[in-house]
Amino acid sequence: MGPPSSSGFYVSRAVALLLAALAAALLLALAVLAALYGRCARVQPSDLHHSGVPDAASSPRGTQEEPLPTWPPRPTREPAGTATPGHWRPPGPWDQLRLPPWLVPLHYELELWPRLRPNEFQSPTLSFTGRVNITVRCAAATARLLLHSLFLDCESAEVRGPLSSGPRDGALGRVPVDDVWFAFDMQYMVLELGATLQPGSRYELQLSFSGLVYRDLREGLFFSIYTDQGERRALLASQMEPTFARSVFPCFDEPALKATFNITIIHHPSYGALSNMPKLGQSEKRDVNGSVWTVTTFSTTPHMPTYLVALAICDYDHVSRTERGQEIRIWARKDAIANGNAAFALNITGPIFSFLEDLFNISYPLPKTDIIALPTFDNSAMENWGLLIFDESLLLMQPNDQVTDKKAVISFILSHEIGHQWFGNLVTMNWWNDIWLKEGFASYFEFGVINYFNPKFRRNEVFFSNILHHVLSEDHALVSRAVSLKVENFTETSEINELFDLFTYNKGASLARMLSSFLNENVFISALKSYLKTFSYSNAEQDDLWRHFQMVVDNQSKILLPAPVKSIMDRWTHQSGFPVITLNVSTGAMKQEPFYLGKVQNQTLLTHNDTWIVPILWIKNGITQSLVWLDKSSEIFPEMQVSDSDHDWVILNLNMTGYYRVNYDKVGWKKLKQQLEKDPKAIPVIHRLQMIDDAFSLSKNNYVEIETALDLTKYLAEEDEIIVWYAVLVNLVTKDLVFDVNNYDMYPLLKKYLLKRLISIWNMYSTVIRENVAALQDDYLALVALEKLFETACWLGLEDCLQLSRELFKNWTNHPENEIPYPIKSVVLCYGVAFGSDEEWDFLLNMYSNKTKEEERIQLTYAMSCSKDPWILHRYLEYAVTAAPFTFNETNIMEVVAESEVGRYIVKDFLINNWQAVSERYGTQSLVNLMYIIGRTISTDLQITELQQFFGNMLEEHQKLTVRAKLQTIKNKNLENKKRNARMTAWLRKNT
């Protein structure tokens, strides 16, 4: 042993060796981390040679191999499997939502082989294999290819080319594929090449793949089980929109990347196959077990985006007809076809096609149209070119559908999907941020189509009930989104799915309608013809549409606009919300301001550009006036001043074609109230609707006093239009009011006030129900509004309503073939249970067990919650938790029961001992929803604390953090409702 050092520190040999080993290990670890840095999660193709991921530079691969990491598990349909936060990869184009512009797809040769066999569909999944050859044109030199792929296993990948320019497109060579890996979070397949693709050259990507088909998932490929002719059967279908094609085959899954498709489907011989185009031929092939399969090939499609690729494999029958040389077939269950359920849809489909062909002066380009009715289809309907897919409840007429709105619903949806053959299929938006260009216009033309075939159809009133009322109730600045969004605002694929909402469809349709109203229909259609012709088989952006409108406007002199079409319409599509237009009839002063919930006063919350260029169509004393424009925050229009005469009044927003609310000064509202009481018919129905809807919405949000809205209801004894009554009742007798009304003296006053006015319209329709209910089948507005009228009359205790409910319910329970009239069935079932015993409740339970349609089962689910017997409701909750006989996918029974006055206390008591079972059955989010429902009556901080303590053990930590804020919001809303209800009660005392 040597002497110690006089300075520093001493390290023994053993420690030195240990430190050296640790240092070496650290260096090795750093080297491995450096090598692995940037690696994305990969799925190893079975027959591909793999080596490490190169740097991000777009250059050919070297020959040096690197050690491979452990392969991660293959993706599943579980959300957690699609993200790769734990896997490293270098930054690159796979981090972007949009594909890089390196390749342009020209043509797909697609073969799909789902292993669907008769009587072999007990599993929740089945497998499929496929091959796709994609001809692409190289637009930028690259040694790396990106295309979309999700939940697919790549079996092989080759790149051939460049292709010769001859007629046979022969390959001049092959480009080595060194590696294939997947960026799961952005849903990309990445091919690393051994050579660089050259700009201007064409190549063919040859990919083999496999995946799973899920039962009832309704995304990509899915299969469904149904009953037909007494037997359980299966079918397979597709839903590619918006981004599910990539889960069926690797592809360039963006709407602007259109291509032609040759599709081949391999299927069991007992099934038939459908796709976008007519069948070209059939052959046979054997699988490895020697089983024979049918190979069906289809003709080449026009240029179209991947989201329109469609297929179905089924054992269905069909009915057909020919319209202008085009074959139209409707496919459905054999029972449904034999019973004639598809006849109505078949009879109107051809004429709708012909009408739109003539309107746009562009022929439908496909030789056939197949429409298939699936037993269930969550998307309602899909417009795939040549193969439209529907939920059968929205396409097929049942014998008991005569006194329903089913004919109108089928007509609306068929018109919408057929409208897409031009808006969306022929001309496609460049990207999903402008999805309203297809959905908004398809929704708008629903009404034009139906109005053409039924001139008595009340287009304005129906547009209000179906479109405008709903979207104006939900749209407001600060919270709602704009119709057209910036592409750069999107970062995740899931955000695309969120665009299929009220603003895309309803607001888009409303803006199209407003545009048509201030241009006139001829100019509107001329511009659309030009737009559709120019961009046929191509893509367009919103600015392209405005450009064609401007061209048509510039070529005429009758219509003068205060600004270019783009300047006018961009305000409406790029800004969220809508304006409130206020007119002072004494001075003619008009102003606009954004509509905010609760009329936000904090100006710092407002956007810098919070005005619109507003078209004002208006009437004075019943006479239509010239269009004026409000293109600034305020302006004076002397022509809108009114005199002191009782006969002088003004209404803005003719036919409710403008997308805004209208307010008046006190004199203006008083003039309209006086006119309603003197001669309501002098004001058109659509404007009686408008005044009621605007006044109540404005009062709810503090723009006018509630008394102003209530004053407009005094005349209602003279109102015989049920759609106006509908507007009154949905605004006045709200769910919150019904839920809380027993806490106030309002109910007896409201009962007396409304029944005095409602009795006339009630007598009219109750007589029809008793004596000639079939007369309602062509009265769409009555079918829409009757349920609310009936529900309110019974809630107010109108004895004739209660008696009619008892009669209809008893007649049905004694003879189930005597159907309760559909428009009021939910109300009759509810009151039948409410005034019945366990015998009536058990009857509904038995009916529920024998029903197969989800719509009918949900209706019965709600009705059974109407019982007023605590023990029955408690038993109902036990059934709900044990799931027998209730299926998991249906309505959350706990929440339904909690909605009733009796039920909310039963649910609260039930949760004390059963919250774990409720959480397992419905999820912890349901507990949050239940807390909000039960909390509808809270009005103090102490009640909030008590409710939080009650639910404290049931909620997850992250939910507890947000719950108190939500309960505080509910409390504030309840306090506002109390103030509002107190003022309503005071007004009713004076006017009853």
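Glycine is treated like the rest: Cβ placed from N, Cα and C.
What you see is the original sequence, not a version with the noted changes.
Listed in sequence order, Ala381, Met382, Glu383, Leu388, Phe390, Ala442 are the same-chain residues six or more apart from Glu417 (active site, proton acceptor) with CB atoms under 8 A from its CB. Look at Glu417 (active site, proton acceptor): DSSP puts it in a helix. Per Swiss-Prot, active site, proton acceptor is recorded for Glu417, and the stated evidence type is sequence analysis.
Marked as active site, proton donor by Swiss-Prot on the basis of sequence analysis: Tyr505. The DSSP secondary structure for Tyr505 (active site, proton donor) is helix. Annotation for Tyr505 (active site, proton donor): same-chain Cβ neighbours under 8 Å, separated by at least 6 residues, are Glu439, Gly440, Ser443.
Residues or ranges marked as substrate binding site in Swiss-Prot: Glu241, Ser380, Ala381, Met382, Glu383, Asn384. Over all protein chains present, the Cβ of Ser380 (substrate binding site) has 15 other Cβ atoms lying within 10 Å. DSSP classifies Ser380 (substrate binding site) as coil under the three-state reduction.
Look at Swiss-Prot and you will find His416, His420, Glu439 tagged as Zn(2+) binding site.
Record note (Swiss-Prot) on the natural variant Ala139 to Asn: Associated with atypical swirled coat pattern. Ala139 (variant position): 14 other CB atoms within 10 A of its CB, across all protein chains.
Record note (Swiss-Prot) on the natural variant Ala139 to Thr: No effect on coat pattern. Secondary structure at Ala139 (variant position), as computed by DSSP, is coil.
Long-range Cβ neighbours of Asp228 (variant position) (same chain, at least 6 residues apart, Cβ-Cβ under 8 Å): Asp315, Arg333, Lys334, Asp335. The note that Swiss-Prot attaches to the natural variant Asp228 to Asn is: Associated with blotched coat pattern.
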Near-site residues: Zn(2+), ref His416, His420, Glu439, CB cutoff 8 A to centroid: Glu383, Glu417, Gly419, Phe423, Gly424, Lys438, Phe441, Ala442, Ser443, Tyr505
Remaining residues near the recorded substrate site, that is with C-beta within 8 Å of the centroid of the site residues Glu241, Ser380, Ala381, Met382, Glu383, Asn384: Gln239, Asn379, Leu388, Ile389, Phe390, Glu417, His420
Alpha-carbon distance [His416 (Zn(2+) binding site); Ala139 (variant position)] in Å: 37
Rounded inter-Cα distance in Å - Asn384 (substrate binding site), His420 (Zn(2+) binding site): 9
Chain-internal residues near Glu241 (substrate binding site), provided their CB is under 8 angstroms and they sit 6+ positions away: Tyr307, Leu308, Asn379, Met382
Integer Cα-Cα distance in angstrom, His420 (Zn(2+) binding site) to Ser380 (substrate binding site): 14
Cα-Cα distance linking His416 (Zn(2+) binding site) and Ser380 (substrate binding site), given in Å to the nearest integer: 11
Helix, strand or coil at Glu241 (substrate binding site) [DSSP, three-state]: coil
Sequence-distant neighbours of His416 (Zn(2+) binding site) in its chain (C-beta under 8 A, six or more apart): Ala381, Glu383, Ala442, Ser443, Phe445, Glu446
Which of Glu383, Glu439, the listed binding-site residues, has fewest other Cβ atoms within 10 Å: Glu383
